[in-house]
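Asker: Take a look at this one; I'll ask things after.
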Amino acid sequence: MSNPQTTIAYSLCHARASLTSALPDAAQVVHVFEYGTRAIMVRGRERQDRLPRGGVVIQHTPIGLLVIIDCRAEFCAYRFIGRDSNQKLERGWDAHMYAYPFDSWVSSSRGESARSATAGILTVVWTADTIYITATIYGSPPEETPGAAHGVGAAPPPPTTACPGTAEFLQPTADLLVEVLREIQLSPALEYADKLLGS
């Protein structure tokens, strides 16, 4: 396998389970954390940003594995579409690690939504008080077909999230996600939506 082109890594410190937010009998992990960091490495470039207090949800669903990081001012949601629909979100209590190979993924922040047909692996590692979430993405997405570029035959865009005005997320840390999504040549889902509405 070739060297990974993109890595998105979260370190969420002083994490503890949030029982009030957990759904019974659901394959999910819900935690709150005091602070954290997000590091992104793309083709030899690296950037790291601090995250304030927030929450994290990791949930296995029929449409893939969802990872949501919400720090109020800083928000990002990921959906990883796995290679095996029967995969379960089961924490390995002995190894304190969970791995989820995926074939494609979708990312949404407060100001940008994108999808990618690149494969990779998501790993989640638990320690006594820290959660490490790492998405390692290999290769480049396939070139778009002319039909898909105009929204013909393309999957519908992921649902948008309710978010405040643009001024709230035009900060350096929020700009990082936009920069990375463009750098790894993703197809903005918002662009798909605009073209579909205009057609």
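A Cβ is built for glycine as well, from the same backbone N, Cα and C atoms used for every other residue.
So Swiss-Prot says this about it:
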VARIANT   Ser107 to Ile  In strain: Nonneuroinvasive mutant HF10
Asker: Validating a neighbour-count step here. Other CB atoms within 10 A of the CB of Ser107 (variant position): how many?
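Answerer: For Ser107 (variant position), the 10 Å Cβ neighbour count is 23.
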Asker: What kind of secondary structure is Ser107 (variant position) part of, going by DSSP in three states?
Answerer: strand
